Amino acid sequence: MIVLSVGSASSSPIVVVFSVALLLFYFSETSLGAPCPINGLPIVRNISDLPQDNYGRPGLSHMTVAGSVLHGMKEVEIWLQTFAPGSETPIHRHSCEEVFVVLKGSGTLYLAETHGNFPGKPIEFPIFANSTIHIPINDAHQVKNTGHEDLQVLVIISRPPIKIFIYEDWFMPHTAARLKFPYYWDEQCIQESQKDEL
């Protein structure tokens, strides 16, 4: 039996979200044949021991806390990302749900609906510590640290591994967006898996 105390009803939303993420991680199935796996025992891991990199994107620190490729997760994937001031995600969309929990810092979410031929001018939403963001499926978006300190977010996606379509700008046609799969943090493991299959 697992007992997870999250305090009173007035507990921080971060504690609640992180607790739910830990439960999902605990009850998820692991795939022993997953490439580059960090799976099996121990179920509880020290987050400081997980791989962290910027994957060629200055100002980004990415860590897959629980993922499909690295840990064998089937339904959700959880990342911890830190953006230095001025750094940003590419303009992109994906066919999965995405939720951000802002742990610290501030920034801007740029979000455009994708019902036309191209995203168009995005709507700007300020984001800040203890705010949550829900990205609708296939809506083009970008997160940028527009603050003066690091922006740290916990990101939860559905249906991993993620397949991302990247735009050069907000007026690039959807049909011209470039598919990036596997995504940067899954590349090495998926390439090693393909080599093993030959």
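The backbone N, Cα and C atoms fix where each Cβ goes, and this holds for glycine too.
Features reported for this protein in Swiss-Prot:
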MUTAGEN   Leu60 to Val  Slight reduction of activation by auxin. Slight reduction of activation by auxin; when associated with K-57
MUTAGEN   Gln81 to Asp  Slight reduction of activation by auxin
MUTAGEN   Thr89 to Ile  In abp1-8; lower auxin sensitivity and altered responses to continuous light and shade
MUTAGEN   Thr89 to Val  Slight reduction of activation by auxin. Slight reduction of activation by auxin; when associated with L-90
MUTAGEN   His92 to Tyr  In abp1-5; defects in pavement cells interdigitation and decreased interaction with TMK1
MUTAGEN   His92 to Ala  In ABP-M1X; Strong reduction of activation by auxin. In ABP-M2X; strong reduction of activation by auxin; when associated with A-94
BINDING   His92, His94, Glu98, His141  Zn(2+) binding site
MUTAGEN   Val99 to Ala  No effect on activation by auxin
MUTAGEN   Phe125 to Leu  No effect on activation by auxin
MUTAGEN   Trp185 to Tyr  Slight reduction of activation by auxin. Slight reduction of activation by auxin; when associated with L-181
Remaining residues near the recorded Zn(2+) site, that is with C-beta within 8 Å of the centroid of the site residues His92, His94, Glu98, His141:
Thr89, Arg93, Ile135, Asp139, Ala140, Ile164
Measuring Cα to Cα, how many Å separate Leu60 (mutagenesis position) from His92 (mutagenesis position)?
16
Taking His92, His94, His141 as the recorded positions to compare, which has the smallest set of other Cβ atoms within 10 Å?
His92
Chain-internal residues, separated by at least six, CB under 8 A from Phe125 (mutagenesis position):
Thr108, Leu109, Tyr110, Leu111, Ile133
When you measure from the Cβ of Gln81 (mutagenesis position), which residues in the chain that are at least 6 apart have a Cβ under 8 Å away?
Leu60, Ser61, His62, Met63, Gln152, Val153, Val155
To the nearest whole angstrom, what is the C-alpha distance linking Val99 (mutagenesis position) and His141 (Zn(2+) binding site)?
12
What is the total of other Cβ atoms whose distance to the Cβ of Glu98 (Zn(2+) binding site) is within 10 Å?
20
Packing count at Leu60 (mutagenesis position) (other Cβ atoms within 10 Å of its Cβ):
18
In sequence order, which same-chain residues at least six apart have a C-beta under 8 angstroms from Thr89 (mutagenesis position)?
His141, Gln142, Val143, Lys144
